Amino acid sequence: MTSTGKDGGAQHAQYVGPYRLEKTLGKGQTGLVKLGVHCVTCQKVAIKIVNREKLSESVLMKVEREIAILKLIEHPHVLKLHDVYENKKYLYLVLEHVSGGELFDYLVKKGRLTPKEARKFFRQIISALDFCHSHSICHRDLKPENLLLDEKNNIRIADFGMASLQVGDSLLETSCGSPHYACPEVIRGEKYDGRKADVWSCGVILFALLVGALPFDDDNLRQLLEKVKRGVFHMPHFIPPDCQSLLRGMIEVDAARRLTLEHIQKHIWYIGGKNEPEPEQPIPRKVQIRSLPSLEDIDPDVLDSMHSLGCFRDRNKLLQDLLSEEENQEKMIYFLLLDRKERYPSQEDEDLPPRNEIDPPRKRVDSPMLNRHGKRRPERKSMEVLSVTDGGSPVPARRAIEMAQHGQRSRSISGASSGLSTSPLSSPRVTPHPSPRGSPLPTPKGTPVHTPKESPAGTPNPTPPSSPSVGGVPWRARLNSIKNSFLGSPRFHRRKLQVPTPEEMSNLTPESSPELAKKSWFGNFISLEKEEQIFVVIKDKPLSSIKADIVHAFLSIPSLSHSVISQTSFRAEYKATGGPAVFQKPVKFQVDITYTEGGEAQKENGIYSVTFTLLSGPSRRFKRVVETIQAQLLSTHDPPAAQHLSDTTNCMEMMTGRLSKCGSPLSNFFDVIKQLFSDEKNGQAAQAPSTPAKRSAHGPLGDSAAAGPGPGGDAEYPTGKDTAKMGPPTARREQP
């Protein structure tokens, strides 16, 4: 698999299945996007490469959620997912390739669009969004950077990394999206309807198409968030009156009064234009929802995809709903995914180029279990199969193969191969440790344990020596434990350290030498931390002001994400960036607001106690984060600069005038604001950042705020670029 370059030297060509990797198309938070060319048909695709080793489990779960959501959506204006490949280190998403670039760059080049062209783009966006909402999917990160154009200048909605399934009348909690396009309820940290949040974002996009500027803009992040919450913006006179009423209905602070997609599609400006073609609509598909008699009739691949969506985390409840006789949301989503699987079966590639790689990417293929009618399909001669545990829980195909290979390697070392088959299908069933089914990287708590089963004669099958047995010889168990700490599990060569159970600890160290257990090197990494709390007392402030200050403090700290638990409780997570991975353990803590003193009449301005409780993570880093939040809570005037909380000094880039275009939109806002606050504190005049080369200062979308790696965890902001100053100052005047 080599090709000769001009200098006569051999250059290795990289392949993902039948696709040859070529130039890099872009770079995001989760990895690179490269151009792929099919070795036979020359079809071009975009291959998103996700490095599993460099991303946290929560981010990888979001990648799996994006895969499941893209399987649910088939629309001409939504980017298509073709296939998924994977090996031990990388995950490869084979996506539709569109050559027109981003709508953002199109706006930078052309300036504000004519109402006719803006209506064409807007109709396509609304058509695709309406299809997503009809399948209970909310995008939550709509902006021109995530809207791509094909060769005919038609819209493709991309980047569903922040998308969520909103079932029924439930509300969402995660604060995500870009500040210029986020609705007020998201900015305030309240629970919100994802569908209404998408409508607000579409209103901001339509304004940008028609004006070439954003309705809410400010160099100061705090001022920007305040403008969004007020919802007051300047409406240029050149916007048609009908369109002005549509914009005011979409960019409405009160979510209850905000227009719905149904009202938008009936609006006179949306319908207008007699000679304009209607947006292309997908062929409606009627999926029959039928009853599922038993667990054996449930397709394991579809079950995996549903669990990856994130809203069906309770596996037992999901199975109960699927087996119910009544029609419900779970069954509708199940049969939609099953219908997609039957129409686009994922099978092994037939013609692959010759490869000499040690661990080539393998295609995710359908398990040979059930078809849509509950009957077993004939098995393919493929190693990519699905193993099922005793409890009925499916194990991913790659995991099952490597478990079997690990068992073979162990037997070849010990010579105990008489009672075990070498086939991954006929080997003893494997009981994996519980892990989120939606995660592509389930973290094992140890080497997989092959559960011995009684043979018909009554003699148990031998247990592979690689599996530490509680009843085994202590020194052998200790030796195996040391060996596994170097080798890792069959799938992962670097395991996360887990707190061992007392039973495991007793096997790690012989009983005759308790001193070794006390001085074990595990103690340097595993600490059973006691609950640590920090209290902050606040006087003469109403509860609403305290909550707003806490949310603003969260938003002003890079790499900190939060979610709302109740009216007076938040949960936050801070992830340090840079430095060795061993020092990047996230800090998780809870914030509770309690009323401590004063009568009911004084409750509005009484004494409140804000309690910060450390849930997990380093205590010192927790205290530094709380100190930063505390300084902002107790400040009555200008907020202090957000401190640099990382343990390394190379994480923060000061204003250089060359702000990167990729990464999270908020993180570089934070970097700039930190410098601005610092300058103000020292009595200096704060200077705005320089204009990036790509955003011409003379164009209607001249300046832009940079994007960097976004905060992680549940309240993570997505990868992408953000717009800061879209348009000349005259177009950004705010109404008094």
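Backbone N, Cα and C define each Cβ position, glycine as well.
Record features, source Swiss-Prot:
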ACT_SITE  ASP141  active site, proton acceptor
BINDING   LEU25, GLY26, LYS27, GLY28, GLN29, THR30, GLY31, LEU32, VAL33, LYS48  ATP binding site
DOMAIN    19-270  domain 'Protein kinase'
DOMAIN    297-339  domain 'UBA'
MUTAGEN   LYS48 to Met  Loss of catalytic activity. Causes disintegration of actin stress fibers
MUTAGEN   THR174 to Ala  Prevents phosphorylation and activation by STK11/LKB1 complex
MUTAGEN   THR174 to Glu  Constitutively activated
MUTAGEN   THR260 to Ala  Decreased phosphorylation. Nearly abolishes stimulation of insulin secretion
MUTAGEN   GLY310 to Ala  Decreased activation of kinase activity
MUTAGEN   THR443 to Ala  Constitutively activated. Promotes formation of actin stress fibers
Between VAL33 (ATP binding site) and LYS48 (mutagenesis position), how many Å separate their Cα atoms?
4
For GLY31 (ATP binding site), list the number of other Cβ atoms lying within 10 Å of its Cβ atom.
21
Recorded positions near GLY31 (ATP binding site): from LYS48, ASP141, THR174, THR260, Cα within 10 Å gives LYS48
Could you tell me which three-state DSSP class LEU25 (ATP binding site) falls into?
strand
Given the ATP binding site residues LEU25, GLY26, LYS27, GLY28, GLN29, THR30, GLY31, LEU32, VAL33, LYS48 in the record, what is the largest Cα to Cα distance, rounded to whole Å?
14
Roughly where does the domain 'Protein kinase' (19-270) sit in mean pLDDT, to the nearest integer?
91
If you count the C-beta atoms lying within 10 Å of each candidate's C-beta, which of the binding-site residues LEU25, VAL33 ends up with the smallest number?
LEU25
Please determine which of the recorded positions listed here (GLN29, THR174, THR260) has the lowest count of neighbouring CB atoms within 10 Å.
THR260
On a simple 10 Å Cβ count over all chains shown, which one of the recorded positions LYS27, LYS48 is most densely packed?
LYS48
Of the recorded positions listed here (LYS48, ASP141, THR174, THR260), which is spatially closest to GLN29 (ATP binding site) when Cα positions are compared?
LYS48
Between THR174 (mutagenesis position) and ASP141 (active site, proton acceptor), how many Å separate their Cα atoms?
12
